[in-house]
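> Below are the structure tokens for one structure; questions will follow.
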Amino acid sequence: MAGLIRVTPEELRAMAKQYGVESQEVLNQVDRLNRMISDLKSMWEGASSEAFADQYEQLKPSFIKMSDLLQDVNQQLDQTANTLESTDQDIANQIRG
């Protein structure tokens, strides 16, 4: 049995836009962290500094993947909104004959 759809295409698009904004915010945060690491490396030298920077570099791909996933959700919600809108119109056209 199908569930009840309680969302409009406009609401889905608005939510998609929010996911897109959050995706960009993650990338902005990565840029800020890159600058902070660079600044820190100019003040802190040695093995511990290198270990800290290496640890960040190992984590950075996860941040990028998070941004990519948020962008994927953005696109999926947009596609769902388009499908919902199109399907509703198709049903209306069938009813009209």
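Including glycine, each Cβ sits where the backbone N, Cα and C put it.
OK, Swiss-Prot features for this one:
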type	residues	note
MUTAGEN	TRP44 to Glu, Gly, Pro or Arg	Lack of secretion
MUTAGEN	TRP44 to Phe or Tyr	Strong decrease in secretion
MUTAGEN	TRP44 to Ala	Lack of secretion, but does not affect dimerization
MUTAGEN	GLU45 to Asp, Lys, Gln or Arg	Does not affect secretion
MUTAGEN	GLU45 to Ala	Does not affect secretion and dimerization
MUTAGEN	GLU45 to Gly	Strong decrease in secretion
MUTAGEN	GLY46 to Ala	Lack of secretion, but does not affect dimerization
MUTAGEN	GLY46 to Pro or Arg	Lack of secretion
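Quick one: how deep are these features, and who are their neighbours?
Long-range Cβ contacts of TRP44 (mutagenesis position) within its own chain (separation 6+, distance under 8 Å): PHE52.
In the three-state DSSP scheme, TRP44 (mutagenesis position) is classed as coil.
Non-local neighbourhood of GLU45 (mutagenesis position): empty, since no residue in the same chain at least six residues away has a C-beta under 8 Å from its C-beta.
Shown in sequence order, the list is empty: the chain has no residue 6+ apart in sequence with a C-beta less than 8 angstroms from the C-beta of GLY46 (mutagenesis position).
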